[in-house]
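Some notes on the structure that comes next.
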Amino acid sequence: MKRLLLLFLFFITFSSAFPLVRMTENEENMQLAQAYLNQFYSLEIEGNHLVQSKNRSLIDDKIREMQAFFGLTVTGKLDSNTLEIMKTPRCGVPDVGQYGYTLPGWRKYNLTYRIINYTPDMARAAVDEAIQEGLEVWSKVTPLKFTKISKGIADIMIAFRTRVHGRCPRYFDGPLGVLGHAFPPGPGLGGDTHFDEDENWTKDGAGFNLFLVAAHEFGHALGLSHSNDQTALMFPNYVSLDPRKYPLSQDDINGIQSIYGGLPKEPAKPKEPTIPHACDPDLTFDAITTFRREVMFFKGRHLWRIYYDITDVEFELIASFWPSLPADLQAAYENPRDKILVFKDENFWMIRGYAVLPDYPKSIHTLGFPGRVKKIDAAVCDKTTRKTYFFVGIWCWRFDEMTQTMDKGFPQRVVKHFPGISIRVDAAFQYKGFFFFSRGSKQFEYDIKTKNITRIMRTNTWFQCKEPKNSSFGFDINKEKAHSGGIKILYHKSLSLFIFGIVHLLKNTSIYQ
């Protein structure tokens with residue numbers, strides 16, 4: 001009997017422990033949220049006062065403000081997407097308050113900087129290089145010039161610090177969390193830039209890239225606030241990118257030039273039209289889409305067309321098919337009704353065969369995108385589910401082609417919905433059940449059922465080039481015949497149009513027989 005009583009008491013104790021663990025986790029999440037909102041959104045609630053209804057209402061309002069800034073679904077609730085953003089390493093400068101606006105800049109163009117101490121994570125020369133290149137990001141688009149000094153007081157004093165440090169009113173929090181902070185132009189701490197020494201700083205390996213973080217913090221030291229443009233350098237969260245190919249977004253350029261102006265204008269040199277080469281090892285695509293039994297690859301003013309299971313590749317001007325379409329398209333996809341949608345900036349066009357449908361272009365916001373979305377990076381329609389994924393920076397939206405509405409619960413981070421695809425997507429399409437994501441000159445074959453990358457290849461693998469050729473390879477603008485792996489690239493518009501017509505005539509005839 002005693003054994004039964006002991007077992008019963010053990011069972012009651014063991015089973016009652018689970019709700020306590022869950023409650024503790026919820027409390028920890030709420031405390032994390034309170035600290036985050038205090039630091040970055042001026043919540044100004046001290047201590048553990050979350051149970052008060054007034055304070056909880058303030059927290060909900062600040063969560064809504066934070067969700068709106070990061071492009072999340074605005075609910076005021078501490079959902080998983082909101083927590084994920086709060087736990088992402090970021091800059092220590094607030095997103096609102098006096099730092100939520102672009103501040104007055106320096107009253108001079110020639111600025112000095114000094115590195116007070118160095119991180120042991122990197123060679124001194126590598127730190128010098130990262131700092132110099134971080135400043136050059138801004139001097140390349142403004143009249144600003146930066147000079148390094150080794151003694152005395154510089155306009156921008158740079159240091160690696162930990163936790164509470166010196167007279168600085170901001171502090172660091174150990175590994176992860178806050179990576180750095182900087183102060184806007186002015187006397188005293190103005191322009192000073194600090195990096196958290198508890199982080200693992202790196203040039204190109206595992207850890208946090210010093211150049212990327214420094215370039216961001218120097219934006220603050222020059223007077224910029226945070227941007228909610230997810231492609232901007234001044235976006236508050238750390239995004240791992242290839243530093244060698246890192247461009248400032250137009251939002252960054254507009255912001256810094258609103259303070260200091262642009263570079264002196266030089267006489268514009270007439271540009272010769274560039275023609276992309278299929279076997280260029282650095283070839284990238286603006287957009288890719290299927291069209292019935294074809295795949296179309298868009299680049300500048302041109303497109304390549306390949307047919308399923310046929311080795312011929314055709315190369316044409318976009319205008320030879322659709323004269324009213326602009327060049328430099330940014331995204332394209334085929335919907336379940338055999339129509340192509342192509343996107344550039346805030347507009348999209350719908351194509352049926354050789355015809356651009358009337359009443360186009362239309363605004364992308366008619367599809368359900370919020371006003372902050374200014375362009376689409378890539379799009380792909382899953383033929384099985386009839387759902388279209390739109391990629392915008394590090395986020396993706398999902399559109400229901402049957403109801404013509406955006407799905408609830410989106411946007412989501414790309415890496416969350418497509419594990420392994422961690423940063424922005426340049427182009428995407430579906431072929432034989434797989435998604436193909438292009439980023440730069442690489443393409444990732446992705447199994448959407450197992451959510452795994454199954455193959456990594458060059459973007460021009462589809463053209464079966466035997467060996468990459470130099471991108472400066474010369475060829476006739478009117479006609480190029482390149483024999484690579486049995487592929488013949490045709491430039492004659494009349495012949496390509498004839499083939500296109502015959503293929504689709506045979507297809508349509510077979511369907512209705």
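Any Cβ shown, glycine's included, is placed from N, Cα and C.
Keep in mind that this structure shows the original residues, not the substituted ones.
Quoted from Swiss-Prot, the note attached to the mutagenesis of ASN55 to Gln states: Loss of N-glycosylation; when associated with Q-110 and Q-452. Annotated Zn(2+) 2 binding site per Swiss-Prot: CYS91, HIS216, HIS220, HIS226, in sequence order, evidence recorded as similarity to another entry. According to Swiss-Prot, the mutagenesis experiment ASN110 to Gln carries the following note: Loss of N-glycosylation; when associated with Q-55 and Q-452. Sequence annotations record features per position, and here Swiss-Prot assigns Zn(2+) 1 binding site to HIS165, HIS181, HIS194 based on similarity to another entry. What Swiss-Prot lists as Ca(2+) 3 binding site is ASP173, GLY174, VAL178, ASP196, GLU199. Residues or ranges marked as Ca(2+) 4 binding site by Swiss-Prot on the basis of similarity to another entry: ASP286, ASP377, ASP426. One mutagenesis experiment catalogued in Swiss-Prot, ASN452 to Gln, is accompanied by this note: Loss of N-glycosylation; when associated with Q-55 and Q-110.
The two recorded residues GLY174 (Ca(2+) 3 binding site) and HIS165 (Zn(2+) 1 binding site) have their Cα atoms spaced 12 Å from each other. In this view, GLU199 (Ca(2+) 3 binding site) is surrounded by 25 other Cβ atoms within 10 Å of its Cβ, with every protein chain counted. Working note on the binding-site residues ASP173, ASP196, ASP426: by count of other C-beta atoms within 10 Å of each C-beta, ASP196 ranks first. With respect to ASN452 (mutagenesis position), the closest of these binding-site residues in Cα terms is CYS91, chosen from CYS91, HIS165, ASP173. The CA atom of ASN55 (mutagenesis position) is located 26 Å away from the CA atom of CYS91 (Zn(2+) 2 binding site).
If you measure from the Cα atom of ASP286 (Ca(2+) 4 binding site) to that of ASN110 (mutagenesis position), you get 38 Å. Other residues of the chain with a Cβ within 8 Å of the Cβ centroid of CYS91, HIS216, HIS220, HIS226, the Zn(2+) 2 site, are VAL93, HIS181, ALA182, GLU217, GLY219, LEU224, SER225, MET234, PRO236. Other residues of the chain with a Cβ within 8 Å of the Cβ centroid of ASP286, ASP377, ASP426, the Ca(2+) 4 site, are THR284, PHE285, ALA287, GLN330, ALA331, ALA378, VAL425, ALA427, SER438.
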